[in-house]
Amino acid sequence: MAVSSFQCPTIFSSSSISGFQCRSDPDLVGSPVGGSSRRRVHASAGISSSFTGDAGLSSRILRFPPNFVRQLSIKARRNCSNIGVAQIVAAKWSNNPSSALPSAAAAAATSSASAVSSAASAAAASSAAAAPVAAAPPVVLKSVDEEVVVAEEGIREKIGSVQLTDSKHSFLSSDGSLTVHAGERLGRGIVTDAITTPVVNTSAYFFKKTAELIDFKEKRSVSFEYGRYGNPTTVVLEDKISALEGAESTLVMASGMCASTVMLLALVPAGGHIVTTTDCYRKTRIFMENFLPKLGITVTVIDPADIAGLEAAVNEFKVSLFFTESPTNPFLRCVDIELVSKICHKRGTLVCIDGTFATPLNQKALALGADLVVHSATKYIGGHNDVLAGCICGSLKLVSEIRNLHHVLGGTLNPNAAYLIIRGMKTLHLRVQQQNSTAFRMAEILEAHPKVSHVYYPGLPSHPEHELAKRQMTGFGGVVSFEIDGDIETTIKFVDSLKIPYIAPSFGGCESIVDQPAIMSYWDLPQEERLKYGIKDNLVRFSFGVEDFEDVKADILQALEAI
């Protein structure tokens, strides 16, 4: 049967494009995110940002690799994850309008039309009948082994000559569903038919002809080019995180510190000024206090609740960025994100919130007014203590600036690590629910225990920002910090008496983790220096995993009885 009788099914929706939209240049990143109003923070600018180039787009072209149907039937059913490179890398979305197709290609299409099997055409026609859509007949280019399907798409929103649906995840009403399906549910089936996202292990991507390369360089088409600039597996992860944060764009990197440092270097000019808070991750503080001054960048440090101090700083200095955690590490202080964003934006200051302790489920910093959100994806987002990663979420413009520098500095996330995070995120909502619950219940128990002198947890009324946390968070997190009623030796005995948690420097995973910050993070400093940061020898930070609450409770209580 002739190719012209083929009708393209609805799998070519606008939602399907972003999952494997090739993005190697910084201005080709990001896409609109659907969902509730809380998540649609930057949607207006993002819709048109997914497609760039000088020519108007009247169609989209998917290029299948040689013998695609045969490969799919033989390999995909047997081992979808190993199809990866050949089929995904070969799938390129072209910006060339259909009218620009060369006459030679048109002739090739005509000559090869009869080679398409009637069975394939019938199956396609059946799919089209089940889900009708305004479609143009496909065009086959070059040979029977390389099909290029050109399809007009359902009209909901039209920008120029590109037709897009107005809501990418309109059928997903909760963050829990987004953690499972965002970035994956739509679109990938046209490449592998695999439920899970394939891992694309390649360092570079090839162009079949020099003309393709020139089209790419002159932005008439988009494609992956080099592994440091983008990867199909990594793009799926970025889209999933963007959906949760309500961001136009997300950039993933090799670690949380990589994300923080590249963000600071990209957005704060030499001679600029930063405002941060007293309580924060020590390595972040070291970078700001020891390395940024070499670029002439100065830092003002304020208490997380010191709004007057923030106003004084932005009025006195030309502040480029306000950067803090919320909740903070290790005392879980909370910053009024909405208020500080209003104060900073009046003076042209950007706001970046490290939301690692909150997760995108417990707090939507972009919806509260922040310009950027940083996460150590090593923690809750990955959630299994088996991968290092970091991410930056925000507007397309800001993330693109950071991506530009990232392409130069490196720190690229390995696609295997990206896959582990994608898989881990499918249970993020379940894990966080359990961790929120266990942490809250244990915080109440610890606060009432005679051998605990103080508990730091935003879910407790005794916390200085408890009312603020109730306003801007939907859950209080899975980490509780507390002080044992005793000295460092007593605290060590408590920690060593625990049987369930690991003594380790991380948090947010399925396994419970405990540490003494005075030893784990500040042991190189004398006690008087540690006290400047509020780090007492009897301070304990406990990250609750997903173990049964009663087991964890019994373990902590027996350890307290042992001291």
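Cβ coordinates are placed from backbone N, Cα and C, and glycine is handled just like the others.
This is the original sequence, none of the listed changes applied.
So that you can see what the record holds, here are the features copied from Swiss-Prot:
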| type | residues | note |
| --- | --- | --- |
| BINDING | Y226, R228, G256, M257, Y281, S376, T378 | pyridoxal 5'-phosphate binding site |
| MUTAGEN | R77 to H | In mto1-4; over-accumulation of soluble methionine |
| MUTAGEN | R78 to K | In mto1-7; over-accumulation of soluble methionine |
| MUTAGEN | S81 to N | In mto1-2; over-accumulation of soluble methionine |
| MUTAGEN | G84 to S | In mto1-1; over-accumulation of soluble methionine |
| MUTAGEN | G84 to D | In mto1-3 and mto1-5; over-accumulation of soluble methionine |
| MUTAGEN | A86 to V | In mto1-6; over-accumulation of soluble methionine |
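The pyridoxal 5'-phosphate site in the record is lined by Y226, R228, G256, M257, Y281, S376, T378, and its two most distant CA atoms lie 33 Å apart. DSSP assigns Y281 (pyridoxal 5'-phosphate binding site) to coil in the three-state reduction, outside any helix or strand. Counting other CB atoms no more than 10 Å from each candidate's CB, the binding-site residues Y226, Y281 peak at Y281. All chains included, 20 other C-beta atoms sit within 10 angstroms of the C-beta of M257 (pyridoxal 5'-phosphate binding site). Counting only same-chain residues at least 6 apart in sequence, those with a Cβ under 8 Å from the Cβ of R228 (pyridoxal 5'-phosphate binding site) are H407, G410, T412. Long-range Cβ contacts of G256 (pyridoxal 5'-phosphate binding site) within its own chain (separation 6+, distance under 8 Å): T356, V374, H375, S376, A377, T378, K379, A389, G390.
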